[in-house]
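Participant: Take a look at this one; I'll ask things after.
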Amino acid sequence: MKVSVIIPTYNERENLEELFSRIDNALQGLNYEIVVVDDDSPDRTWEKAQELSSKYPVKVIRRTKEKGLSSAVIRGFKEASGDVFVVMDADLQHPPEVIPKLIEAIKNGSDIAIGSRYVKGGKVENWPFYRKLISKGAIMVGRIALPKIRDIKDPVSGFFALRKEVVEGVELNPIGFKILMEILIKGKYSKVVEVPFTFGIRARGESKLKGKTIFEYLRHIYRLMKWEGEIDRIVKFSIVGLSGILVNEGFLWLFVNLGIPKEIAVIPAVELSILNNFFWNDIWTFKDIRRGSIFSRLLKFHIAALSGAVVNFIVYWILLFLGIHYLIANLVGIVLSFGVRYVINRHVTWAT
């Protein structure tokens, strides 16, 4: 088995000698290569990598037109000759000493082995609070928006290994830095394992984190949601929800005109609208991912509806207390309630 260590670089010249030495020590006895994909660094990182190729098994690709970490990794996949690909940064925050553990996980039957900061035994060194908040928030958004990765603790890790078959013939076109998330959604695999590691302190050079990174990440999630069909589901769920409003209002009018008191008539009207919404979501919105009995799904759907109503009520009263107009307060509550109901239904009622 041959291992290809793929390293996208930009202005990492000062780190290469230590990085290559540590990789070499970690992979003693293994057939491996280092594939450096450099975006024409002003500090001539590519040149330093070429110098070190006399000492280590290094293949250097200098890109003068393309830019970006994710596309550099994809180029590395195409140029690599190994059976297993390892992706890592050049800034020494990904410890090369963990690579053998990733490779061992692949040997033991995993298709993808993720170096994880957020499983037991993993951690991040000396990050300020705002960085931790951004990282955890990004992961939470991704896991909610993309059900396929909801059980993965660190789907945005930049340190991972995979069998080459996972990405062979797969069209990858990520936005920004999070190539792993693209692979987890589009790749060909059945088993993923997370290996804990300590995300270290940057040795030298400057962080690549910029303000636009968050925007690119959200664009990437949106694109993956479209690819997965999640945007279509949300649209269908919204249409069904609107039909439920019509059913609710129509039956409320009917029951009141039949002489049922308004205070009582609202109860069967709400229940009929819930049944309407469940029926259409079950045969239309989520028809391809139905699991378990219809009675189990119906019970979970009622729980989601109740949860949404509670959120609507709480948000409404909080905003009223803050002096927000009651119609605006109610609208905000409805929107947040919709989000809660969709998330619960997608991840619980019609979980995949």
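Cβ coordinates are placed from backbone N, Cα and C, and glycine is handled just like the others.
In case it's useful when we look at the structure, here is the feature table from Swiss-Prot:
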- PRO8, TYR10, GLU12, VAL37, ASP39, ASP89, ALA90, ASP91, GLN93, ARG117, VAL156, LYS178, ARG202, LYS208: GDP-alpha-D-mannose binding site (BINDING)
- ASP89 to Ala: Decreases enzyme activity (MUTAGEN)
- ASP91 to Ala: Decreases enzyme activity (MUTAGEN)
- ASP91, GLN93: Mg(2+) binding site (BINDING)
- ASP91, GLN93: Mn(2+) binding site (BINDING)
- GLN93 to Ala: Decreases enzyme activity (MUTAGEN)
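Can you tell me where each of these features sits in the structure?
Facilitator: Neighbour list (PRO8 (GDP-alpha-D-mannose binding site), Cβ cut-off 8 Å, at least 6 residues apart, same chain): VAL37, ASP38, ASP39, LEU69, ALA72, VAL73, GLY76, ASP89, ALA90.
A 10 Å cutoff on Cβ-Cβ distances gives ASP91 (mutagenesis position) a total of 23 other Cβ atoms nearby, all chains included.
According to DSSP, ASP91 (mutagenesis position) is assigned to coil rather than to any helix or strand.
Around the Cβ of GLN93 (mutagenesis position), 20 further Cβ atoms fall within 10 Å across all displayed protein chains.
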Participant: Measure from the CA atom of GLU12 (GDP-alpha-D-mannose binding site) to the CA atom of ASP91 (mutagenesis position) and give the result in Å, rounded to a whole number.
Facilitator: 7
